[in-house]
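> Take a look at this one; I'll ask things after.
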Amino acid sequence: MPNFSGNWKIIRSENFEELLKVLGVNVMLRKIAVAAASKPAVEIKQEGDTFYIKTSTTVRTTEINFKVGEEFEEQTVDGRPCKSLVKWESENKMVCEQKLLKGEGPKTSWTRELTNDGELILTMTADDVVCTRVYVRE
């Protein structure tokens, strides 16, 4: 079983602003979010299939607790409440499908994958736009 535990720092990010745009975030808030999310602090604690993930930026901190295979509530990247279900796609990759609790919006999901090089790759998807963020352990 892969070990996602640790404190992670971002080394690369692609398409984050484009993702926020497709989610309908206005231009001013996008600029603030992109600046704040340029240096997130990510803490992951893992015990088997149970995860705690805390992501902190200068603008907001999010925390999620989940067990792979069990539905839980969280927020989409733009802050809308949703139900999420995480499954293992492969030995080192988890996939999360999100469903909005109310209202309409783009179909959203995320994945987290550990590479053989020790990088953590987070992808966030809204409809056809994919944002990729790459982290290394601190």
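All positions are counted from 1 along the displayed chain.
Cβ atoms are placed via backbone N, Cα and C, with glycine included.
So Swiss-Prot has the following annotated:
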MUTAGEN   LYS21 to Ala  Loss of ligand-induced nuclear import; when associated with A-30 and A-31
MUTAGEN   ARG30 to Ala  Loss of ligand-induced nuclear import; when associated with A-21 and A-31
MUTAGEN   LYS31 to Ala  Loss of ligand-induced nuclear import; when associated with A-21 and A-30
BINDING   ARG133, VAL134, TYR135  all-trans-retinoate binding site
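Help me picture where these features are in the structure shown.
Taking all protein chains in view, 15 other C-beta atoms sit within 10 angstroms of the C-beta of LYS21 (mutagenesis position).
A C-beta separation below 8 Å, combined with a sequence spacing of at least six in one chain, links ARG30 (mutagenesis position) to GLU17, LEU20, LYS21.
Within its own chain, LYS31 (mutagenesis position) has no residue 6 or more apart in sequence whose C-beta sits under 8 angstroms from its own.
Within the same chain, residues at least six positions away from VAL134 (all-trans-retinoate binding site) with a Cβ under 8 Å of its Cβ are ILE10, ILE11, ARG12, SER13, GLU119, LEU120, ILE121, LEU122.
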> Cβ within 8 Å of the all-trans-retinoate site centroid (ARG133, VAL134, TYR135 excluded): which residues?
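Here the nearby residues are TRP8, ILE10, ILE11, ARG12, SER13, GLU119, LEU120, ILE121, LEU122, THR132, VAL136.
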> Please give me the CB contact count at 10 A for TYR135 (all-trans-retinoate binding site), counting all chains in the structure.
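Excluding its own Cβ, the number within 10 Å is 22.
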